[in-house]
Amino acid sequence: MDSTNGNGADLESANGANGSGVTEALPPPPPVIPPNVEPVRVKTELAEKKGPVRVPMARKGFGTRGQKIPLLTNHFKVDVANLQGHFFHYSVALFYDDGRPVEQKGVGRKILDKVHQTYHSDLDGKEFAYDGEKTLFTYGALPSNKMDFSVVLEEVSATRANGNGSPNGNESPSDGDRKRLRRPNRSKNFRVEISYAAKIPLQALANAMRGQESENSQEAIRVLDIILRQHAARQGCLLVRQSFFHNDPTNCEPVGGNILGCRGFHSSFRTTQGGMSLNMDVTTTMIIKPGPVVDFLIANQNARDPYSIDWSKAKRTLKNLRVKVSPSGQEFKITGLSDKPCREQTFELKKRNPNENGEFETTEVTVADYFRDTRHIDLQYSADLPCINVGKPKRPTYIPLELCALVPLQRYTKALTTFQRSALVEKSRQKPQERMTVLSKALKVSNYDAEPLLRSCGISISSNFTQVEGRVLPAPKLKMGCGSETFPRNGRWNFNNKEFVEPTKIQRWVVVNFSARCNVRQVVDDLIKIGGSKGIEIASPFQVFEEGNQFRRAPPMIRVENMFKDIQSKLPGVPQFILCVLPDKKNSDLYGPWKKKNLTEFGIVTQCMAPTRQPNDQYLTNLLLKINAKLGGLNSMLSVERTPAFTVISKVPTIILGMDVSHGSPGQSDVPSIAAVVSSREWPLISKYRASVRTQPSKAEMIESLVKKNGTEDDGIIKELLVDFYTSSNKRKPEHIIIFRDGVSESQFNQVLNIELDQIIEACKLLDANWNPKFLLLVAQKNHHTKFFQPTSPENVPPGTIIDNKICHPKNNDFYLCAHAGMIGTTRPTHYHVLYDEIGFSADELQELVHSLSYVYQRSTSAISVVAPICYAHLAAAQLGTFMKFEDQSETSSSHGGITAPGPISVAQLPRLKDNVANSMFFC
């Protein structure tokens, strides 16, 4: 949650996108509707909404508190000279000469470049921006609203599977196929239709900079982004959304398993208070190391040799990757593997010459024999290995493994191992000054001012970082035990010679040890001693349960069951708390089953720890921070909590919600998403929370169970949390509800405002029809590319740095906050968007509340990069996600209707937590 996550390793890049390294287009433009067609509006939840549709609120003012500080940011000023001009939008259709549409990815840019080169005068000498799919833009109109062109393209790779010059599962390569093998570069005819679609005034950009956003302004910005993507594509870059990656080995670092972290650059145009800017940042994606396929598989699976490879796993890993085949040099996309090894996999080979009757006879041969006898290639090692299939499902085309090499710049989109992720983070860190140097160089190399289309419409991009004014908010005073108080320094504090503000008592507890490498007795003695120094009374454990050696190779569930049988046989009743020593330092398979058993079957608070022979005091203090919070204690709190001085909270009963949705790993489309909402309790505290967690259809971002009607009852998340607030706050209903939403993009703000907020209001009304609480709704974004730098220091910006001017939205209420101390890499600020405010906070009040909520995270003695409720929601979703066994979703499933789903989707449900832990900070 600190700058470790803001270090330039843009881990979003492990998600989405195909694994073939093919360029991806931006989202398609709105469809063009012919004038004689009356559009029919599709009914959606937003369209059917009763009452006015909410929109993000406008900024009411700027903050003034804090010490002013000059800063630089990675936004580069964009000047637009020709605001009176227009972009013209054209639809592009590509066909082969026989009329078939071109569906092959990646060929469109080559075809359109050829059109521009061949028909330059017919196009009136105009430059154009092409998105690689079906859309083209020009500055000024083309000579005609509809134009047809024919071009001949020298094909550089044959990715369409038509036999392709290697053994086909149904027939041998034809004479034409064999000729293509000997002459891989062959010409192909294409027909291109370019049709007028729309006109986009550049004046819309000026309107957007005044806060008057429209569909035209969004389209104009989209055109500018497409121009930059085309510019990068012509330099041979891999395009990933709005990022580009050069084929330069010096930009790549190995992270293990023949996977490389490839450094590239994100670029996007933004409308800001200071005008138009280009936001440019360093980003990283994972690519596969080019080279022999067999080398990749051995490294990726950590296999001893080619004969130890797990081929079912290899088939999933290789699917859709591109290979270059020796000796022809042709490129193909992998569609699968053969069922049998080369020396056993057969196909029908058609003889070259007809027989006496003029017929071509066939004979069955193996792939290995074909390559030896016909292609004169003796296989060195792959005769006993499966073949690469580059054909179609019903017409396989097999190539021996050793003849295939992976081509450069292919994204790796599978989930990374813990080791790979750690290596990626470590190797992609950049200190602020290094990042600035790299960005300046990249901007110079990109040479956007020489881009013809930008030049023709009078757009120029400054090479200087934008200067902004920030403010450093003072850290809030914290209260600790025995009446002591402290002011954090540089976003950090400690408990040296201090007690927790509300320490708990641990009386009935046990220790379980799944590890053979931990001195448990020493851990227990030290934990009791250090706990006492923090004010926690810890009795001696009832017993230490050691796992028997005979169980250590058993499946995780069996190991957990055996341990609980042992506990139940020796312990009368359920313990208050269990300390569990896991067998592994990270990602133990026991973690999920162990947590599930404790929380859902027995209602036991449990703390897991990594095995250690000699834990130090700091490690055990950090462990006690979690244990104390889980058992209902408080480690530290804001000094103003529970006092009238905390005016924004203490005057009126106020509940704070943190909302997040956690999705499965890349490629796991069948894994349900997990929605978590946490809520503050025991008003006027803002340091204690509880969570409600539900599953929902995979990749659904809007939370679906905020209200869940079951007959006349509401079984939704919000009711559960509101009832808990009421009972824990002396039977007071919240009059103010403050919501922090994480994980949504700007395009989803309207859904959050008009669907999720409506559901929360409905949940309140279902509890009391006359209840009208006031709402404040903010969205927190970490997945952006804005960074801040100190012009006179190589260090990160100080904790508490806030920016609400110049590069913020020209109309809407947003601000950037760097609450934490960036110790490594470059600090990534959190971008807060205030979407809705009925309460009426001033800019200073709201910014100080958000800043203070970064200091109440009970697991840490440092300010965190985003408010604690959001971190807790993320932790709760992640922890309950480990409960799920998704292999068979047919068991204990129920139906949920997705927002865009045509019918009910069966989603496996999470087991309910026992009541005595449901209201705890079990996730801490």
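Using N, Cα and C of the backbone, Cβ positions are placed for all residues, glycine too.
Nope, none of those substitutions made it into this model, it's the original residues.
Here is what Swiss-Prot records for this protein:
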- 292-408: domain 'PAZ' (DOMAIN)
- 577-885: domain 'Piwi' (DOMAIN)
- GLU641 to Lys: In ago4-2; no effect on RNA binding, but loss of slicer activity (MUTAGEN)
- ASP660 to Ala: No effect on RNA binding, but loss of slicer activity (MUTAGEN)
- ASP742 to Ala: No effect on RNA binding, but loss of slicer activity (MUTAGEN)
- HIS874 to Ala: No effect on RNA binding, but loss of slicer activity (MUTAGEN)
Helix, strand and coil counts within the domain 'PAZ' (292-408) (DSSP): 33 helix, 36 strand, 48 coil
Structural state of ASP742 (mutagenesis position), classified by DSSP into three states: strand
Those residues of the chain, 6+ apart, with a Cβ under 8 Å from that of GLU641 (mutagenesis position): LYS479, ILE649, PRO684, LEU685, ILE686, SER687
ASP742 (mutagenesis position) CB neighbourhood, other CB atoms within 10 A: 24
Lowest local Cβ density among ASP660, HIS874, which the record lists as mutagenesis positions, within 10 Å: HIS874
Cα-Cα distance linking HIS874 (mutagenesis position) and ASP660 (mutagenesis position), given in Å to the nearest integer: 6
Rounded to the nearest Å - Cα separation of HIS874 (mutagenesis position) and ASP742 (mutagenesis position): 9
Where ASP660 (mutagenesis position) sits in the secondary structure, as DSSP reduces it to three classes: strand
